[in-house]
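*Asks:* Features from Swiss-Prot:
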- ASP58 to Ala: Almost complete loss of activation of B.germanica sodium channel (MUTAGEN)
- TYR70 to Ala: Almost complete loss of activation of B.germanica sodium channel (MUTAGEN)
- ARG78 to Ala: Almost complete loss of activation of B.germanica sodium channel (MUTAGEN)
- PHE84 to Ala: Severe decrease of activation of B.germanica sodium channel (MUTAGEN)
- PHE85 to Ala: Severe decrease of activation of B.germanica sodium channel (MUTAGEN)
- SER86 to Ala: Severe decrease of activation of B.germanica sodium channel (MUTAGEN)
Amino acid sequence: MKVFVVLLCLSLAAVYALEERLDKDADIMLDSPADMERAKDGDVEGPAGCKKYDVECDSGECCQKQYLWYKWRPLDCRCLKSGFFSSKCVCRDV
């Protein structure tokens, strides 16, 4: 009987720890509810005519931030190899 009580207590402690971890991860992944109401997917912050996520760019042309997948993401121009001698630069999250 004592073993059963100990196992029950350990399993309850594990469930509680998992719930705390999931709550913490949810807070990290999502911005505050006020930000979610104001921003919509695709909204950007930056100078007029700045490039959005996954658009070809040169250095300094990307928007500062774009709201994607429920979070503000800072953007930067990243160059990816598209061939042996060539590369393609696109705006990606930092």
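Positions of Cβ are set from backbone N, Cα and C atoms, glycine also.
Modelled residues match the original; the substitutions are not represented.
Could you place these features in context, so I can see how deep they sit and what lies close by?
*Replies:* Within the same chain, residues at least six positions away from ASP58 (mutagenesis position) with a Cβ under 8 Å of its Cβ are CYS77, CYS89.
In this view, TYR70 (mutagenesis position) is surrounded by 12 other Cβ atoms within 10 Å of its Cβ, with every protein chain counted.
Listed in sequence order, the residues of the same chain lying 6 or more apart from ARG78 (mutagenesis position) and placing their CB within less than 8 Å of its CB are CYS89, VAL90, CYS91, ARG92.
Non-local contacts of PHE84 (mutagenesis position) by the CB criterion (under 8 A, 6+ apart in sequence, same chain) are absent.
Counting every protein chain shown, 6 other Cβ atoms lie within 10 Å of the Cβ of PHE85 (mutagenesis position).
In the three-state DSSP assignment, the secondary structure recorded for SER86 (mutagenesis position) is coil. Note on SER86 (mutagenesis position): other Cβ atoms within 10 Å of its Cβ, all shown chains, come to 7.
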*Asks:* Would you kindly give the Cα-Cα distance separating SER86 (mutagenesis position) and TYR70 (mutagenesis position), rounded to the nearest Å?
*Replies:* 34
*Asks:* Provide the three-state secondary structure of ASP58 (mutagenesis position) computed with DSSP.
*Replies:* coil
